Amino acid sequence: MNLLSLLLILLGIILGVVGGYVVARNLLLQKQSQARQTAEDIVNQAHKEADNIKKEKLLEAKEENQILREQTEAELRERRSELQRQETRLLQKEENLERKSDLLDKKDEILEQKESKIEEKQQQVDAKESSVQTLIMKHEQELERISGLTQEEAINEQLQRVEEELSQDIAVLVKEKEKEAKEKVDKTAKELLATAVQRLAADHTSESTVSVVNLPNDEMKGRIIGREGRNIRTLETLTGIDLIIDDTPEAVILSGFDPIRREIARTALVNLVSDGRIHPGRIEDMVEKARKEVDDIIREAGEQATFEVNAHNMHPDLVKIVGRLNYRTSYGQNVLKHSIEVAHLASMLAAELGEDETLAKRAGLLHDVGKAIDHEVEGSHVEIGVELAKKYGENETVINAIHSHHGDVEPTSIISILVAAADALSAARPGARKETLENYIRRLERLETLSESYDGVEKAFAIQAGREIRVIVSPEEIDDLKSYRLARDIKNQIEDELQYPGHIKVTVVRETRAVEYAK
């Protein structure tokens, strides 16, 4: 029983598997058939769509072909019509040329006829002229016989009489025209100068050769002098400026003709007073610091001046030299202010005459630039200024304005003439300059230059208003014996070459320093 059940179950399973396989196969075959049918439908549909697209493209191609054909035919028709028009114009031109040719032929015939007539008339004129010349000669001979003069003598006499009659009239006319021209030129020049001067409002204060440093109290005077005068001697030696400490309450006077040195000394002394530490080593540091500060001030003054007159693209070194003019005076007149004033005047005159205002300003600012270093370099301030302008690539017009503003060379441009006129205007106005101060400063500069010309001299300072020249020498080159000889030589040369009131004390300073650093 159990075996039969197992067999039946096994048979049922086998039949179930076989039946399932048959059913699954039938389903698979049915799906494959459906898939083939679907694929065939898709292919058929694709063929139909392809046929439709092909037909559409063929239609579009035919339409485009038709459009191109129509356009080509239209262009051909247009070209044919254009060719016909050109052919018509050419035919018309040919006809015109033929007509003109006929006209020219006719004119040639007429001209030939006229030329023949002119030749006939010319022959008649020549015959008449010959007869006239014969008559004239007869008349001249008759006149010479009657007057007793030849033809040339008669002509010369007549010309001389006419010349005498006209010479006086011509002289009067020329004189009147010259007078009118001079009056017109003078009037125009006065109007130009008056206009320029009225447009410029410049103030001026005469430069001084002293500076005053205020002190917090009179005890500070003793600290400035130092033990046995060491501090004041160090400061005077380093700066070349006299320190005058007198009864003036809470003030020290700095005296010196070189404004740059005086400003360095003033700045150093102000810093020392503020710091409170005053001894030779500190003085040296402060003097060096003051030199740098004054250099910055000089550079800023140059930049401000160039900006004020619109002188752009100037070399930085030349700008700094322009700034040095702020510490230079000419007959008591500040040279930088004078240069700016000349620049403005030259610009105004140039504007009235239609010249380049910017170039006139630049030339006016630089016309006295040589004065900034004329006490350091040999030569006149004009020669030095020309060399500086060439060195720093200035315009030829600017160089000529510098060279010609004192008449050393001929001006080559209107700008140069205007700068010279502006320079004269600035210098000649009342109160602008003082002759005495300039002569005094030149005497001190000459005193220093003379002393520095000797070998072994490092620096020379004119102090005590020119009554003393202090000469700093190199201890390696000048010994104690040579220092006495040097003082005597300088004294002799001063007596031979300079004119001065009173006496001048010559002091030769020879200092040897031994410095070591403890580590």
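Glycine is no exception: its Cβ is also placed from the backbone N, Cα and C atoms.
Although substitutions are noted, the structure shown does not include any of them.
Since we're looking at a predicted model, the values are computed, not measured.
Residues annotated as domain 'KH' in Swiss-Prot: 209-269.
Per Swiss-Prot, mutagenesis G229 to A is noted as: Decrease in hemolysin and DNase production and virulence in silkworm-infection model. Every protein chain considered, the tally of other Cβ atoms within 10 Å of the Cβ of G229 (mutagenesis position) stands at 11. For the recorded site, G229 (mutagenesis position), the DSSP three-state label reads helix.
Here the residue is the original one, while Swiss-Prot reports the published mutagenesis I232 to N with the comment Decrease in hemolysin and DNase production and virulence in silkworm-infection model. Contacts of I232 (mutagenesis position) defined by a Cβ separation under 8 A and a same-chain sequence distance of 6+ are given as I224, I225, G226, L243, I245, in order along the sequence.
Taken from Swiss-Prot, the feature domain 'HD' applies to 335-428, supported by sequence analysis.
In Swiss-Prot, a published mutagenesis experiment is listed as H338 to A, annotated Decrease in phosphodiesterase activity, hemolysin production and virulence in silkworm-infection model. DSSP assigns H338 (mutagenesis position) to a helical segment in the three-state reduction.
What Swiss-Prot notes for the published mutagenesis of H367 to A is this: Decrease in phosphodiesterase activity, hemolysin production and virulence in silkworm-infection model. In the three-state DSSP classification, H367 (mutagenesis position) falls within coil.
Under the heading of mutagenesis, Swiss-Prot lists D368 to A and annotates it as follows: Decrease in phosphodiesterase activity, hemolysin production and virulence in silkworm-infection model. Long-range Cβ contacts of D368 (mutagenesis position) within its own chain (separation 6+, distance under 8 Å): L325, S330, V335, H338, S339, V342, H381, G385, D423.
For D423 to A, Swiss-Prot lists a mutagenesis experiment annotated as follows: Decrease in phosphodiesterase activity, hemolysin and DNase production and virulence in silkworm-infection model. Taking all protein chains in view, 22 other C-beta atoms sit within 10 angstroms of the C-beta of D423 (mutagenesis position).
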DSSP-derived class (H/G/I helix, E/B strand, else coil) of D423 (mutagenesis position): helix
Those mutagenesis positions listed as H338, H367, and which of them has the most Cβ atoms within 10 Å of its own Cβ: H367
Within the domain 'KH' (209-269), residues counted as helix, strand or coil by DSSP: 31 helix, 13 strand, 17 coil
Rounded distance in angstrom between the Cα atoms of G229 (mutagenesis position) and H367 (mutagenesis position): 44
